[in-house]
Every structure is written in structure tokens, then in C-alpha cells.
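Written out below as C-alpha cells is the structure these notes cover.
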Amino acid sequence: MALDEAPAEARPGSRAVELEIDGRSRIFDIDDPDLPKWIDEEAFRSDDYPYKKKLDREEYEETLTKLQIELVKVQFWMQATGKRVMAVFEGRDAAGKGGAIHATTANMNPRSARVVALTKPTETERGQWYFQRYVATFPTAGEFVLFDRSWYNRAGVEPVMGFCTPDQYEQFLKEAPRFEEMIANEGIHLFKFWINIGREMQLKRFHDRRHDPLKIWKLSPMDIAALSKWDDYTGKRDRMLKETHTEHGPWAVIRGNDKRRSRINVIRHMLTKLDYDGKDEAAIGEVDEKILGSGPGFLR
């Protein structure tokens, strides 16, 4: 049975870590197949999530289909007008970025809807302007590009894990708003999403990945290393939202403990902001303001 409380100690050679959560010491062993009771009980409502249970599956699927029909209309409009759209997906590890992207693109024409998920930079790329390798993937006329993580690596994982210098981090926070103003001036519609989840929910999803043979590939050594760096990531998240939430690049912040509500509201937000032909407001519905808000103040 997984250990619920400190002062119990991690087994020698194990990957168990001692965590401080809400003023209490906990032991979490990701390799133990039994999910600790305290995680299972607290995961969904963690981080003050406003709902007690998931969105009903039937309601979710019916709503998602309507929204995906609207996304097909968006593609026809983009192809007819040459409009360009980019959506950046950032968030906590295991927050559901990939799932939100898949829900968006599932029924779009792959010839003009593209996902960018860059690996670590090559030696050549490390010698270039930081933004250069991202610019190379930007959309052409009529194209919708979605980033599964983006240039905002330099605002989160890189400074937390020591992959950039403090000066590079500070320089990025100054340059990102100017970079995004250039994107807007070029006529590209830029969406930026930060998907947030509670700590217990993150632990539950990590545990699910570890013990599901179809999902274990999603769990990286970086995820394990980050288990004890929650507060560091929180500080970097808050600073990023404060410094880079601008008129040209506003952040839409999503509470992501329920993946269904998260996906629905991500798509609704984009459809609401795009002025495309044949737009069906009734099919889109209203963004849930308990789930999606704007900028750094939403999570306070």
C-alpha cells in the first residue's frame, strides 16, 4: 500500500519523494501501483476547482461535435481569406494540453491544421536567436497552427530546471511581448492558453500514466524531477502571466481538473474571438467563466 503520511520514509533506491502540500508532509511513490487515498479523494477539487464532478459524457460529446463543426467553418473561412491563426498551449505538466489540441484538430483538415511540438534545440538552434526555430514553423496563408508548448519554455521549465541563465530568463520576459506584437502586426491571430490543475490532480495523472501501459510514454524523467518543484513552477507561472499578458498576446487561463470542461471552453474561446462566415452563436454557447478567465488575476 502506498504511504500516505510522513514521517514514513521512502524506500532506499525508490523514486518516492516527500512533498509539502497544504502544510502537511506527504510521501508519494509513483512506482507503487496503489494510488494514495489522500490523492484520490482530493484530486478533483484540488486548487479550489469549482465543480464536484466531471461534465456528463453525453453532454460533452454533443457539445464538442457542435464546436468541431464550427471549427470546420473556420477552416473554410481561413482558406478563402488567407487568414492565419496560431494557438499556444502551455500549462502544468499533465494539465491536458495535448488533449485540448486533439479535441480542436480532430475533425479539421490536416492539410491546413498543423501541430508543432518541438524537441530540445539542436546545437545549431542553440546558437540562433531564441525565437528563430519557432518562427520557422509559423502559419502560411489559410493555416491554423497549434503549439504543444512553445517559446514559453523559457518562462517555466528552463529557469526552474537550470536550462537557461537568469539573464536569459529576464531577457525573454522583456522580449516576448515585443515578439508577440510583431506577430499581431503581421496579421496573425494569436491565442495563448495556460491550463492549470491542482497538485493532487497532477499527482493522480502522473500515477495513471506510470501504471497504464498505453500512457506510460507520456511520463518523462523531467516529470519525476519536477515533482518536488511545484512552488518553483508556481512562481514562474505567476511571473510569466504578469509580464506577458498584453493587448497583443493576452493569456486565457483555464482550470483544467476536468478535461472535458477544459476542452470545451478552449474551443469556445477561440470560436468566440474569430469573426468567420456562417458563425452559429447558439451552437458555440457561452464560455464558462468559472473555468476560463483572463490573465494573472484569474487564479487568485
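From the backbone N, Cα and C atoms, a Cβ is placed for every residue, glycine too.
Sequence unchanged from the original; the noted substitutions are absent.
Around GLU90 (mutagenesis position), the same-chain residues at least 6 positions away in sequence with a Cβ under 8 Å from its Cβ are LYS97, ARG149, SER150, TYR152, GLY156, LYS192, PHE193, TRP194, ILE195. DSSP assigns GLU90 (mutagenesis position) to a strand segment in the three-state reduction. Quoted from Swiss-Prot for the published mutagenesis GLU90 to Ala: Loss of activity.
Taking the Cβ of ASP93 (mutagenesis position) as centre and 10 Å as the limit, one finds 20 other Cβ atoms among all the protein chains shown. Here the residue is the original one, but Swiss-Prot notes a mutagenesis experiment at this spot, ASP93 to Ala: Loss of activity.
For LYS97 to Ala, Swiss-Prot lists a mutagenesis experiment annotated as follows: Loss of activity. DSSP assigns LYS97 (mutagenesis position) to a helix in the three-state reduction.
Packing around TRP194 (mutagenesis position) is summarised by its Cβ count: 26 other Cβ atoms lie within 10 angstroms of its Cβ, all protein chains included. Quoted from Swiss-Prot, the note on the mutagenesis of TRP194 to Ala is: Strong decrease in activity.
Taking a C-beta cut-off of under 8 Å and a sequence gap of six or more, TYR233 (mutagenesis position) has these contacts in its own chain: ARG92, GLY156, VAL160, ALA226. The annotation that Swiss-Prot gives for the mutagenesis experiment TYR233 to Ala reads: Strong decrease in activity.
Around ARG263 (mutagenesis position), the same-chain residues six or more apart in sequence whose CB sits under 8 Å from its CB are LEU64, GLY96, GLY99, ALA100, ALA103, THR104, listed in sequence order. Here the residue is the original one, while Swiss-Prot reports the published mutagenesis ARG263 to Ala with the comment Almost no change in activity.
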